[in-house]
Amino acid sequence: MTSPAKFKKDKEIIAEYDTQVKEIRAQLTEQMKCLDQQCELRVQLLQDLQDFFRKKAEIEMDYSRNLEKLAERFLAKTRSTKDQQFKKDQNVLSPVNCWNLLLNQVKRESRDHTTLSDIYLNNIIPRFVQVSEDSGRLFKKSKEVGQQLQDDLMKVLNELYSVMKTYHMYNADSISAQSKLKEAEKQEEKQIGKSVKQEDRQTPRSPDSTANVRIEEKHVRRSSVKKIEKMKEKRQAKYTENKLKAIKARNEYLLALEATNASVFKYYIHDLSDLIDQCCDLGYHASLNRALRTFLSAELNLEQSKHEGLDAIENAVENLDATSDKQRLMEMYNNVFCPPMKFEFQPHMGDMASQLCAQQPVQSELVQRCQQLQSRLSTLKIENEEVKKTMEATLQTIQDIVTVEDFDVSDCFQYSNSMESVKSTVSETFMSKPSIAKRRANQQETEQFYFTKMKEYLEGRNLITKLQAKHDLLQKTLGESQRTDCSLARRSSTVRKQDSSQAIPLVVESCIRFISRHGLQHEGIFRVSGSQVEVNDIKNAFERGEDPLAGDQNDHDMDSIAGVLKLYFRGLEHPLFPKDIFHDLMACVTMDNLQERALHIRKVLLVLPKTTLIIMRYLFAFLNHLSQFSEENMMDPYNLAICFGPSLMSVPEGHDQVSCQAHVNELIKTIIIQHENIFPSPRELEGPVYSRGGSMEDYCDSPHGETTSVEDSTQDVTAEHHTSDDECEPIEAIAKFDYVGRTARELSFKKGASLLLYQRASDDWWEGRHNGIDGLIPHQYIVVQDTEDGVVERSSPKSEIEVISEPPEEKVTARAGASCPSGGHVADIYLANINKQRKRPESGSIRKTFRSDSHGLSSSLTDSSSPGVGASCRPSSQPIMSQSLPKEGPDKCSISGHGSLNSISRHSSLKNRLDSPQIRKTATAGRSKSFNNHRPMDPEVIAQDIEATMNSALNELRELERQSSVKHTPDVVLDTLEPLKTSPVVAPTSEPSSPLHTQLLKDPEPAFQRSASTAGDIACAFRPVKSVKMAAPVKPPATRPKPTVFPKTNATSPGVNSSTSPQSTDKSCTV
């Protein structure tokens, strides 16, 4: 029998096999389902592609129709003229050609999209239908093949099951036969053992009886042994037979198992792959590839056709040429634009003389008229040349505006990684509303100025043409055609004489000296045109060898002086920048690195003569100094290059004037900025060097300037001992309001904080310390404690002025109307001088200037009983009015004395153009009447002259204000000034903001002393004594003070320090 444990094991084996077969059968079923699902998805995809291209074909057809309608709409308007114009292609204007090509492109796109729609409907969609049908048919056949393969695999698995059962059966029989054989062997051994024991127990009795017993027992034992041996032999034969069958069955099972595993492996690895590749997907991807490539071919050909049309349009756009269009227009309408016939002389009543009569009675008149015409032409040409330069600079600005490269919209077609829609960049593009508004405003303003200058230039050229024709005919008649321009020859000879006698020409040195003294902060310097009459006067004076700008007089228009300097360099026979180095310099401009550009410019310029380099070094050092005041004069290096560049370097003939001028401007700007790195140092090249440190004494040392007298030197030494005592002690101040610094240089503090002031840095700033940090402190946000005690500020030039007792009527007159005759213009010049003197480390010239102020102030002194003045007066330092004034006193009175008109603010003087020639002439006349003699003056005579001059000046100012209200002063480079917000109605506690609103102070209030802070302020500021009450509430300033532009050296003369009012409501000391 077989053991129960063996049967249990057989059952487990069979159960495991059945489970494995079931899993395979389920897997085969899922495989067929998955293939069915793929087939359905494939059919659905092909159906979607058909629907997509069908809808796209409809859209393309609609788009084609709309494009055709659009093209026909505009072609109908231009067909009549178009037929005429296309008869001759050369008569088609370039904009019209662009328009025709654009319409043709639209029609071409319409035809292309119609073709594309037809391809979608009749080519691509049928391909997808065919692919769908083929895919479904092939899948059915593939499914049959797959089902057959699965049936074969299940058949192999069933065969393996049968062989396994047979193996189990034969193996069980073999085990059973083996156990029976072992049992028979045990019985045989047991029988043999019993026989041996019986023989041992029996005792032998007689020999005969023993022999008989033994024979019987042997016979019995033999029969039992034989039986056992026979049984053993049978069982042995049975075991051998079953064992052989079990071995054969096992071998058959192993062979079937190997075959089954090979079949399963082949089905999963090879059969399924071949079924999907060669049956299910047979031709599917290839057919789909051909259909989609048909789509790509259609789209690419559409794109190619579109690109061909766009290339034609691009060529037409590149060929947009105003000059060619002008020529075509004139050729098309030749009869309209051709010059008419000349007017012929029509004799009257038989008068046949058709030429000028140069006989003796009229010869002198013709000669005089020819000379007048020549002089007039010289002036007009200069004026027209100035207008032309301005017009060309404005044209360059317009070209920069209209040619800005803002047409690239590639950023709008950039897609994000998530395949979202096109980026919205409207706010950053050209079409943003703020950008359009600003661009249009700038463009319109520039265009208005350009057409104004163009009209002025054309009118001037017309006049020059008429006068030139008359002049030429007169010259021809008088036989003077060979005569050259006398004024030009005289000027050239004078210039050559000046150039040969000194390194820096007189006109250059004198103009730069004057501008450095009085015009560094003049708004629009070198940009605003001056008076041509005054330019000619100054130029003629220089040609005669004179220096009309020598001395301290300031009755010249700053713009006219700047025009003289530009005119000089423009008229040089040999310009500073020769034309043979033009291309080398233009090559330097293309370098992006500023240092490398400067190095290459230096190499190019070093080949020039030393005299030219000295003049260049002098000029560009001055221009660099001037550009440091760009916040006041609105002239940064780029603006200076635009206005001054054409005068220094002209574009050679044969070059594009507009494009080359932009490179010239960039070159001049680079030289202005990098002049120290470009030009040789004084050690490398000896010669005059422009000095920035306060031009007053520097230019007085010039061979063309005035020398300082011995009296001035003595007074400087005396004044130095008195001003150096208080230079070391700082001033304590209290913060009136909270202030937060806008830069690292400005200090931040809270209201009530204690501040330490070192010195006055500008009109609106102090240099001081707070919480151990040094920096700038705004003047309007603090109260200086020294002023509350009635003590005049330290280091103020006013502290050295002695108060002189005068009759009461003189004091009233001085307060009421003893104004400087030159009005606001001279006040501006004086304050500009003070600003320049602040930047000078030397104190001698500053004391000299304030010494002059003391002479000028002797006619407007305050009450001698004022405690603020009496505390700091020096008893013998000031002469009385009845004594003879020093040499420089009368001239400088016009700058610093009589503060009535000094109440004009800087912006008001700029707005009203108080530095116009008319006001200066009036001011000069008034000054010459009352101050230009060196004999003792009577105070009443001075007061009467001043009152008469003031009345005349105010009348002129009223007239000028009415004219300036409609006068437009254009700006070439479109610098934008902040609108002036000064109200014409002035509060009772403030100073008048304009000479037209100046009121005479006739109430004899005691002790009004002018604050020393007016040395840097434009508005006239007075400090009331403690008894004066201010009713206005305390408020912080409406606007923050403008940071000043400091020189490179930190040494500031103590003579320019000033104090503030202790009252927070006294805003008259600020601008």
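Even glycines carry a Cβ here, placed using N, Cα and C.
Positions annotated as domain 'F-BAR' by Swiss-Prot, on the basis of sequence analysis: 22-325.
Annotation of the published mutagenesis Arg108 to Trp in Swiss-Prot: Decreased protein stability; the original residue is retained in the structure shown. Residue density at Arg108 (mutagenesis position): 18 other Cβ atoms are found within 10 A of its Cβ, drawing on all protein chains shown.
Quoted from Swiss-Prot, the note on the mutagenesis of Arg108 to Lys, Leu or Ser is: Does not affect protein stability.
Per Swiss-Prot, domain 'Rho-GAP' is recorded for 489-679.
Looking at Swiss-Prot, the entry for mutagenesis of Arg527 to Leu says: Abolished RAC1 GTPase activity; when associated with A-566.
Per Swiss-Prot, mutagenesis Lys566 to Ala is noted as: Abolished RAC1 GTPase activity; when associated with L-527. In the three-state DSSP scheme, Lys566 (mutagenesis position) falls into the helix class. For Lys566 (mutagenesis position), applying a Cβ distance below 8 Å and a minimum sequence separation of six or more within one chain yields Phe526, Cys643, Phe644, Ser647.
Helix, strand and coil residue tallies for the domain 'SH3' (728-787), in that order: 6 helix, 30 strand, 24 coil [DSSP]. The domain 'SH3' annotation in Swiss-Prot covers 728-787.
Within 10 Å of the C-beta of Trp765 (mutagenesis position) we count 22 further C-beta atoms, all protein chains included. Mutagenesis annotation in Swiss-Prot: Trp765 to Ala, described as Abolished interaction with ROBO1; the structure shown retains the original residue.
Of all Cβ atoms in the protein chains displayed, 23 besides its own lie within 10 Å of the Cβ of Tyr781 (mutagenesis position). Tyr781 to Ala appears in Swiss-Prot as a published mutagenesis result, with the remark: Abolished interaction with ROBO1.
As a published mutagenesis entry, Pro807 to Gln appears in Swiss-Prot alongside the note: Increased interaction with ROBO1.
Where Swiss-Prot documents Arg927 to Ala as a mutagenesis experiment, the accompanying text is: Loss of the ability to stimulate cell migration, to localize at the plasma membrane protrusions and to dimerize.
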Secondary structure of Arg108 (mutagenesis position) (DSSP, helix/strand/coil): helix
Candidates Arg108, Arg527, Tyr781 (mutagenesis positions) - the one closest to Trp765 (mutagenesis position) by CA: Tyr781
Arg527 (mutagenesis position) CB neighbourhood, other CB atoms within 10 A: 24
Rounded distance in angstrom between the Cα atoms of Arg527 (mutagenesis position) and Arg108 (mutagenesis position): 54
Predicted model, mean pLDDT over the domain 'Rho-GAP' (489-679): 87
Residue pair Arg108 (mutagenesis position), Tyr781 (mutagenesis position) - Cα distance, angstrom, rounded: 73
